[in-house]
Structures are given as C-alpha cells and as structure tokens.
Amino acid sequence: MSRGAPFPVPCPVLLGTFTDDSLEAQLHEYAKQGNCVKLKKILKKGVCVDAVNTQGQSALFVAALLGHVKLVDVLVDYGSDPNHRCFDGSTPVHAAAFSGNQWILSKLLTAGGDLRLHDEKGRNPQAWALTAGKDRSTQMVEFMQRCTSHMKAIIQGFSYDLLKKIDSPQRLIGSPPWFGSLIQGSPNSSPNRQLKPGIISAQNIYSFGFGKFYLTSGMQLTYPGSLPVIGEKEVVQADDEPTFSFFSGPYMVMTNLVWNRSRVTVKELNLPTRPHCSRLRLADLLIAEQEHSSNLRHPNLLQLMAVCLSRDLEKIRLVYERITVGTLFSVLHERRSQFPVLHMEVIVHLLLQVADALIYLHSRGFIHRSLSSYAVHIVSAGEARLTNLEYLTESQDSGAHRNVTRMPLPTQLYNWAAPEVVLQKAATVKSDIYSFSVIIQEILTDSIPWNGLDGSLVKETIALGNYLEADVRLPEPYYDIVKSGIHAKQKNRTMNLQDIRYILKNDLKEFIGAQKTQPTESPRGQSYEPHPDVNICLGLTSEYQKDPPDLDIKELKEMGSQPHSPTDHSFLTVKPTLAPQTLDSSLSAQKPDNANVPSPPAACLAEEVRSPTASQDSLCSFEINEIYSGCLTLGTDKEEECLGTAASPEGDRPNQGDELPSLEEELDKMERELHCFCEEDKSISEVDTDLLFEDDDWQSDSLGSLNLPEPTREAKGKTSSWSKTDEYVSKCVLNLKISQVMMQQSAEWLRKLEQEVEELEWAQKELDSQCSSLRDASLKFANAKFQPAVGPPSLAYLPPVMQLPGLKQPENGGTWLTLARSPGNEREFQEGHFSKKPEKLSACGWKPFTQVSEESRGDCSELNNQLPTLRGPGKQSTGEQLPSTQEARESLEKNTNQNSRSMASVSSEIYATKSRNNEDNGEAHLKWRLAVKEMAEKAVSGQLLLPPWNPQSSAPFESKVENESTPLPRPPIRGPESTEWQHILEYQRENDEPKGNTKFGKMDNSDCDKNKHSRWTGLQRFTGIRYPFFRNHEQPEQNEASQASCDTSVGTEKFYSTSSPIGDDFERFQDSFAQRQGYVEENFQIREIFEKNAEILTKPQFQAIQCAEDKQDETLGETPKELKEKNTSLTDIQDLSSITYDQDGYFKETSYKTPKLKHAPTSASTPLSPESISSAASHYEDCLENTTFHVKRGSTFCWNGQEAMRTLSAKFTTVRERAKSLESLLASSKSLPAKLTDSKRLCMLSETGSSNVSAAFVTSTHATKRKSLPRELAEATSQQHLDELPPPAQELLDEIEQLKQQQVSSLASHENTARDLSVTNKDKKHLEEQETNSSKDSSFLSSREIQDLEDTERAHSSLDEDLERFLQSPEENTALLDPTKGSTREKKNKDQDVVEQKRKKKESIKPERRESDSSLGTLEEDELKPCFWKRLGWSEPSRIIVLDQSDLSD
C-alpha cells in the first residue's frame, strides 16, 4: 500500500467529501488511503471510475494529488480521464504537477493529459508545480520543459528516428539528454519496437502533453481524426482579395486566408495584448472545439481542415472551410445594407440546414447549448453551416452531461439561450429547440431577441419570471413553431426538431410550386424566382455595394427596421435627393427599377425616415423585402417583354398609353379613399388625435409621390415606356402595402373607440334609468299604507310594515338605504348573492343597492361600501379585538346619554301616528279578543301548545320550497373571545329564481351547504331579533342592535352591500317596492351615522317570523333549550291585541347595570288576566319610556353619513308589546341552570320594547372557568355594583358553605357540560348534523333538551307571584338599581322578595329531582339571596336577578 507524502505547503484546493456510504464514496476513500487492493475490488463491481465528490474531483485527481503512483496506474488502466475538469477547472494533470511526482505526470501525459489547460484562475499545471515549493517544483518544471522541447523538435521536422527513440514521456524522466542519450523508462516502452506508420493503433499514438497524435504514411504528424497539424507560417493572406474578418461569437474572430493554395477561414481567439489571467482560460475553448469538430462529421457542420500551432505552442488556430458571406448575425444586423433582399425560400432553406445539423448532434448525444445567429455561418449562396461547438455538452449513458471546458455561457449569448441555460441549469435537447425557435423569429422579424437587451439584464429578467414571447407579426406556420419552441418550461415545448423540419420542408415546396405557377405573385406578395447569381439575392458584388441608387433601397429597408436595430442610427442621415446616374447595361438588367427612380420619391422616403411614426414601426423589414422583391421581379419581366418587342416599339405604345391612365385612375381613387378614411377616423375620437395626424401626414407624403410621374411623361424621350410602367407599379405596390397596414391599425382603433363609446352610453343609460327607478320607488314607498291586522296570526303570519312620516333626508343627499323583508328572503338572499351574476333583471322584487351620493356617483371604486355592521355595544367591528370591559361600559353609558334626548323628541310623533292607525273594525276587535281569551285559557290550563321549530311544517310555503335552491350558510367571524355570526337581511323579489351576484366583504363562500336543512341556519343565528313595525311613515329607518343575555353572546348582525359597480347596484333596485301577493312587506332602512367612531344604531328590533322560508338557525352558542324558549315565548299572545298607550307617555333614559336575559320562558303557568294586563299596561308605558338604545358604530365602514343621529323608538300599543315585556321579565326572574349558560359571550346590551329589567349576573370562580366568562368583565361589573346592595344575611353565608361542598362533587359534570356548549367549530358541525337529522321529522329535541324543558317549567312555576308583585310595585323595583332613590327601600324590597322566592322554590322542587340536581337547585336558590355576592366579590357561583322599572311618579 503506497502512502502519499504530506503536503509541506498549503494545497491549492480542498478535497471534497461524500455524504453517503455508497460505492463511489468507498472508491474515493480507498484513493485517499492508497489501498490498491480494495480499490480494484470496488472497480470490478462496476462503479464509475470518474465519480466525483462534492468538489467535482475524481478518484484519479485525489490519487494524483496525494502521490499514489500505483493507484494512478490502476485508474488510468480502467479508463479514467486525465483531463477531467473539477468544479474549479483543474484537472488531474494539475494535481500531478503539484504532487512533484514525475512518474505520475508522465503516466497522465501518456494517457492524453494536456499541459495547456487552465483552471478558473488561469493557472496551468506549471503554475501549480511552482506553488508546491522550490524543492519539489524544480524537477517537475524541468520535466515539463523537456516534454515541450521534444514536441517542438517533432513539429519542426526532426528525423523520424527521434520519435522512434523517445516515444513516451516516461523516457524524459530524470536528467534530460539532448535528444541523444535515452533514459530507461517503462518496460513496455521499448525504443527498438517497430512503428507502423499510417495505422492508428494504441502503439502508434503519442502524447507529450499537447494532445494525442500519430504519424501518417507520409510521415505527417496528425491528430486523431486526420487533422493536419501545421505551422503558423503555412496560412497566409491571399493576394487577389482584400482582408475580410468577422466575429464569430463574443471571443472568436474569423479571417479569410489561404492554406496550401486553398481558400480557408481561420478561427482564433480575440484577446487583448495583455489579457487578464482569467482570460487565459478562454484558450481552452479552441481546444474543446478542436476535439469536437475532429470527431463530428456532417455536411451542415463547418468542416475543420487543420490545426495551426504557434512556435511556442501557446496559441492555437483552427482552419475551417471558406466562409463567403459571414455569420447570420452580421447579415441581419451589421451589414444588412449589403443584403437588402432575403428571399423567403432562401430563408427557409437556411433554416432547414441548421435543423439538419442539430438533429445530427442530438443523435450523437451532444447538445449545442450556445446556438445563436453567431453560430450559423453562411458559407455561400443559400448554404449554411453550424459551428461554435466550444460549449458543446455530451450526454452520457448515466444521464449526466460531460462538459469539456466547464465554462458558463457568455452573457452575450443569453439573448438566444433557453432559461435553464441562462440560469446555469442542466441543458437538454429542448434547450436547442428554444434557441432554434428564437433564430426563426430573429430572421423573419430582423430584430435581436429581447430587443437587443444586455445579457446581464436578460438574466435578471428571466430570474424575475419574465420570458420571451412570440412575435405576432410572424407568418402563420412559423408563429406556431416559435410559440411552442420558446415556452419557458421545457415540458411545454412539445414540438421537436423533426416536426419543425417537416413543416419547413412543406412550406418550401409551396414556395417552389407558387413560383412555377405564378412567377409574378405569391401568397406573401413576393417572387420566388430562382436567381442563378447569388449577387441578386445576397448582393455580394462590389459594384452593387458602390451603386449610389441603392440608397433608396437602404431607405426602404430602414422604414421597416426595428427601433432597437444596432445599425438604425447610421441610416438616419441620407441625402434628400439623388442625382440621376448612368448605369451599366449589366446593372440595368439586374436592377431595372433602380435605374430610373426619380429624385422626389427618394426625398419623400428620406423625409419618412427622418420622421418615423407608429405605422412605420409596424412595417417590419421582411415585409418590405417582400414588396421590393416583387417589384424587382416585375421589372425584370417587363424588361424581357420590352426586349422581345424591340423591333416594333410603335405598336407597343398604345397599350402603354392605355395602361398609364388606368393606373392613374386607380391611384387617385385609392388616395381619395385613404384621405376620406383618415378624416372619418379623426372625427370619431380625440384620444388618438396626434397619432392620426402623424399618420395622415405620412400618408400625404407617401401618396404625394404618386403625382410625380407628370414630368416623367413629358420627358418621354429620356426614358422608355416599360420603365414608366414599372415605376407606377412599384409605387403602387409600396403604397398599397403601407395603406393596408394603416387601414388595419385604423380599423382596430376605430373598433376600440366604438366599444368605449358604447360602454359609456350604456352606463349613462343605466344610470339614468336606475336613478329614475329610485325616485319612483321612493314615491311608492312614501305613499305605501297598510291596513291594521284583522285577525289572529297563523304560522305564516307576517307583521305589517310601519313607516315614519316627516323624516328628512340626510344632509349628504340620498345615502339612505331602504330594504324589504318577505318570507324566504334570507334563503333568496343567500342563493342570489352568493351565486353568479344575474343573467336577467327582475321587473319587480327587492334588490340590494349601494348608497351613492351625488359627489361620488361616477366613482365606481367608492361603490364597494358595505352596509354598517349592526352590533350591540361592547363589540368592535369585524376583525377587531374585544375592548376592555371598562371601556365598553363607559362607551355604553356615553352613547346612552347622547341619544336619550333625540329618542324622546321622536316618540310623540311615533305615538300620534300609531294612534291614528288603531281605528280598527269592531268585528276584527271581537275576533282578536276571542283569540286572546282562548289563548289565555290554554295558558292557564297549561295546554298552550308549542309551535314547531322546524319551518318545513308550514304549509303555505311548500310550493316555494320546491322552486328554490339550497342557500349558503353564514360564515362566522371569529373574535378573540367569542364567535360572532354575520346575519344578512335579504330583500324581497317577485320571482323565486336567484338574482344578483353580490360580493360580500370578508365572506367565505366555499362552505356551501347543499342540504335542505341549511336554509334555516341563517335566521336561527339572529340572536334574539324582534321586528316591531311602524306604519304610514315616509322614511322608516332600521336601527338594530343585538340582544344579549348571560347565556348567549351578542349576535353580530352585519348587512352587506354589493361590491359591484354602480350599474349593477342600481339595476337591482328596479321596481323593488312591488309587493308580493299573500305576504306583507317589512321595510327597514339603514341609516349611517358618524359619532366618535361609534356605530350607533337605535333599535326597534326585528320580530323573528315563525314561517317556513324565514326561520333560520340561531347562533351556534344557543342550546336546544334556548331554541325552545324562543318558540314557546309569549309572542303568540303578544300578536293578538291592539291596545294603545296614553299619548302623553314619553321615553326616559335608564342605565342598565346588569346583563339581560333575552329569551322569555318556555311557558308560563300563571296566565295574564285582563285585570293584570290592564294594570301592567301603565307600568310598561313608563318601562318603554325609560328604555335606551345602546349602539356602537363599526369603525371599518365610512359612509357619507350625517353628523347627528336620529333615534327611532316607539311606544308599543298592543298586548303583544306588553307581553314581550312580560317575557323579558319572566326571563329575568328565571334562574337558568348553570350548565346551560354560556358566559363566554359579552352581555351588556339594552332591549327596546321588551323590558327595562336589568339582570345583574354573577358567577363564581369555578363557574367562570366553566362558562369561559372573561374575568375582566366580571371584575368590572362587580366593582360597579359593589356598593349598591346591602350586606348578606347570616343564613345565606351558612348555605354558601354547604354549597361549596356540593359543588366539589358536581364540578366535573358542569365543566363537561359547559365545554360541550362552547361555540367551537366542532360544535358548529355537530349542530348542523343535528339540523340535518331533524329536517325530516321536524323535531330537534333530544334527551338533554327534554330535561332542560323540565328545568325550565320548574323555574317558571316559582315566578308566578313574583311577576304580579313586580307589576304592582314598579317604583320599588326601579329603586333596586337606581342609586339616587336611596338604599333603604332597595334593601327592604329585595330582602322580602328573595325570602318569598326561596320559600316557594323549595316547595315546588320535587324530591326525586333534588337529589339528581342538588347543585343546580342550590344555585337557583342561592342566586336570589339579596346581597351575598357583594361580600364574596364574584368569587362564588351565584346569580342575582334585579328587576328594574321606571318610577311612575316621573
């Protein structure tokens, strides 16, 4: 086992590693260790001998660097590449030179190692040897010099015996003899062995560090591939031709020279005199191209003829076949003036040849990678060759790509390179397809890809995700090729080279067929007549280049050139006039229409060049080429015809005379039409006025040249008749082409302008019609009157609409929104406004519309305002966090003080209107009284039936259910502490099909529920909504706030307006006030108010309609018991009467200090007798007067609102309103079970028309955790009322201790129950499943619900006498929460009430229920104890219900 010597100096590179334990990793490990035996075993297993590590280093590089001689021999024998490039460009030859071991370097040189290669820093192996230290580098440098000297001697013509004696670098190791004495080398390298010249074999191939070569039979030193190696003196400049050089890429230059009397083109590196060291690496490109060109043979690849080495062997030049024209890039962009006409069949023929060369490369496993117009060389007329193979990569069997130079593509070629090549990723066959497609676009549009953008900018653009696109000006078959070929992703480049070649070949056949049948015409307006002389199609003769009349061709070419052409600036200065010159007959025969071109057209063309317009840019150069080539062919045909009839020119003149007037007439007609079209185009729009003026001037200049043949006709003796005709025809063709392009552009402009005008007119009409419909609707709404109720309600009963007269419009003018509600509106609104845009407009029916003020009518961006979120106080707008309880309470009281005065000002007007509407029919009153009496009797006997909660049982709406689709559920808005539901009011429509496409802010439409039960989810989420309606008022306003109780959170009711433009908003309002037959409309109006960033909504709440299409789900936080409580409330009795209040009643502000219950009990065991009702009426009048409405303004909505708020409140004139108050009283007096209370919701809202009772709600520490009540709320509320209640009795404190012991055992069950009742996403899904199961049997009661109902009935039985007492002593109850009334009376009344309630509850509780619900029963009893919560400071589970009524004396 050989060991490498340690490095005395730092190594130029770091050795790479492996991240896994593969065979390749073991190979490198054994190479480091120098273990030859194990290395052979690994190689015999078939591992890749050139496997690389993380630095791109092969095992041979590692072994050579560490000086393992035996391992180097083994790896070379197994075929390892001595010129393998690492990631830094170094090779094993560099490593061997650094190691200082001459035997290792000689072995690598014999295997083909090259001493001329450089790393990325420009260092060759000799430079690496010098870095190893003087002791080790001296002998190594001398060895490399001996190899160089020996190679020079062989090239300079030393005798064959010299190569015969020293045939291997190993013979040069040690003290070098001067080509005489020999040093014994390898036993296999015998100097006496016989060489067989002319036979290429392993023994006849030599290598001394300058490439492998062999001797031919003529004793010619030849590289493999039979490439002669010549000296630099053998290639010289020809005497009969000028020097001609051109660039063949960013670093290479090609020069036409002569070698051995053969005209060749020599390619060499173009470097400055003193290049930077990194530039020295570019010399490797020629070596790589030499290697590839010597191994590849194809007719369309540029043929490499010889390799020229300099005397010092530092420079290398490649000798290729003669290139006559140059690169395609130079023809298209650098010397285009010399080649004004490129025939289409020539272009296609060139592209076919390039495609064939690429197909050959791909078949050999090579990828060009640097294909561009620089790589395409036009060697002769119509003959192209592909070259520039220095960046060629080879695909190996393993799938990897071998890059000889490992040099990145230069930035100058990024304009043609595929995105993966630019980003230095692996190139594939489709990378060459991309570059070939770019060349097709370049040659047909005369524009450099990426508009000549710098390569570095191209890379940045591609990195940002921008890619090259196909030019729309390309002809049809080529546009498809380019569009598919230059796609950014390789997988989308579906067209391969064989397909492209097939399309090009068929297109070329069509060209040739069109040329034979119609020599003067073609599908593209150009001639394809073959020219025997290449000068006609490529303009190569010197006479053609020196011809002054050719300037007009240059000018014609410049008209169509692209603005980014690199040579545009050189053609902008041309002479305005050209003097007529006498041309040779040969030139006249070739260019007949150039001989007699008058000076005015040239001046006209020069003027056009000096003032280009947008229309000129549209004329690309290949279109001008087609036009002009057609003129050339036409002139040639005319010349031949003229020469054929030269014997009788007299007979030919009449035909010419007839032809000229006809041409003049056609041209005059075309001129008039163009001028008329331009004048018409100018009158359409003023947007493109300047551009049209420029186009019109350009047309005038172009057409002005058509009138110039007048002096030509006068000078008939100077010109022949055929030249005049040809002049007319050429001008006609040119102007016709220009006119066609301008016509197309003008037509496109006209079409766009007409569309814009139509859109504006349509929008104006829609705006006018919708404004008129809005005014008509307002008049209809103002005159709408509804009759009072005439009978008891049914399940489908709808309360009538109340209207308020005399309310003025807002100051901003027209920013109120009027909405209507009818059966099924929630479902229709869900279906219509969560679905697609309406396909037709409804003639009648309610449609949402956005408020539009006159100032912002035209601004559609401001029409996306949403209706204000209807919230209770204490809740911020969507997305905002809950404020602190102290801030919420202060804001609530502040809003109450601000609004109480405005409410009182409106109350008398409301009452007067309502009293006028109470003149009911006597028969109707009789029916109502009978119904009330019957209902009361049922209530007394306990037989008052529960209305079914499932609206599907309602018969009147079954037909409507069939025609309506399933609505979408309301998406929740999740706050920090509670989950709020958005409630959307729907608008009544005449037809049942969904209308309108309304986009709602912050709405999620993805959770569409396709089940039928989801129709009711929306309404059930209206948390305690009531609908009192007002009649005969012009502008009813809807001011809604959500009710909240200790068991449910504040329901967030959010009204969304459409986010569509103004047209869509107004069209949904057309005929929106039409009434639906069989139903009564309910009208609401949302008013926007601004007041200290608070959303203030006065609240006559909505009464939930118990019908099939209107009823929807309550909030998910409500339990089944609460659902039943709503359905079994006293609203059935409330709807059955019409008893008025006194007119002198008024409203008075009352501050609520405790959260309220918002639902009435399920049933009442104590019915209301006529006496109790009449006695309660006076109390409730003052209760309603003292009601205040606490609303909060959402800060996220900014409407054109008014500064002051109009507070709308009403005195309810029926038993329905009084019963509603009773309902809230019962709900306040009832002690709900703790497990059904969801204290997570914030409950600090007031309720209008329901009750003025404020419930102080207290929970213990355990109850707070169980119910998720925010502790801040509890502390804030307790501190507020801490000093208002008397101290607790001693007996209550004793019972508290007993209560604590009972709660220990029942705490776990309560926590589980509260957790089940929390509003979570899992609960939402569970509730929806329950709704689905109950939609068939119309039942939603489970075993838990039955138990809850029993608890509720038991609670109601204890409140009978309390209710009567509360109704008879409102003053005392009011004083309970009024701190100004004195604490003595408050303490007395509360102590008496609590003792009485406690006694009655103990008697009513059943013995068997006491054991199972001991903790709950204790809670119900202790919560009514007067003052124990004050001492405990909310630390114990308790709940005090304080009943508050207005003072009648006030």
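Including glycine, each Cβ sits where the backbone N, Cα and C put it.
Here the original residues are kept at every noted site.
For Gly211 (ATP binding site), the count of additional Cβ atoms within 10 Å of its Cβ stands at 25 [all protein chains shown]. The ATP binding site feature in Swiss-Prot is assigned to Ile205, Tyr206, Ser207, Phe208, Gly209, Phe210, Gly211, Lys212, Phe213, Lys267; the stated evidence is sequence analysis.
Per Swiss-Prot, the feature domain 'Protein kinase' maps to 199-512. Model confidence over the domain 'Protein kinase' (199-512) is summarised by a mean pLDDT of 88.
According to Swiss-Prot, the mutagenesis experiment Ser431 to Ala carries the annotation: Reduced phosphorylation by PLK1 and abolishes depletion from kinetochores and subsequent degradation by the APC/C complex. Ser431 (mutagenesis position) carries a helical DSSP state (H, G or I). Its own atom aside, the Cβ of Ser431 (mutagenesis position) has 25 Cβ atoms within 10 angstroms in the protein chains shown.
According to Swiss-Prot, the mutagenesis experiment Ser431 to Asp or Glu carries the following note: Mimicks phosphorylation state; inducing early depletion from kinetochores and subsequent degradation by the APC/C complex.
Among the mutagenesis results in Swiss-Prot, Gly791 to Ala has the note: Does not affect interaction with CEP55. The residue drawn here is the original one.
Among the mutagenesis results in Swiss-Prot, Pro792 to Ala has the note: Abolishes interaction with CEP55. The residue drawn here is the original one.
Where Swiss-Prot documents Tyr797 to Ala as a mutagenesis experiment, the accompanying text is: Abolishes interaction with CEP55.
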Those residues of the chain, 6+ apart, with a Cβ under 8 Å from that of Phe213 (ATP binding site): Ile205, Tyr206, Ser207, Leu221, Thr222, Tyr223, Pro224, Val229
ATP site span - longest C-alpha distance across Ile205, Tyr206, Ser207, Phe208, Gly209, Phe210, Gly211, Lys212, Phe213, Lys267, in Å: 26
CB within-chain contacts under 8 A for Gly209 (ATP binding site), separation at least 6: Val93, Leu109, Gly113, Asp114, Leu115, Arg116, Met144, Cys147, Thr148, Met151, Pro169
Other C-beta atoms that fall within 10 angstroms of the C-beta of Ser207 (ATP binding site): 21
Distance, Ser431 (mutagenesis position) to Gly211 (ATP binding site) (CA atoms, angstrom): 31
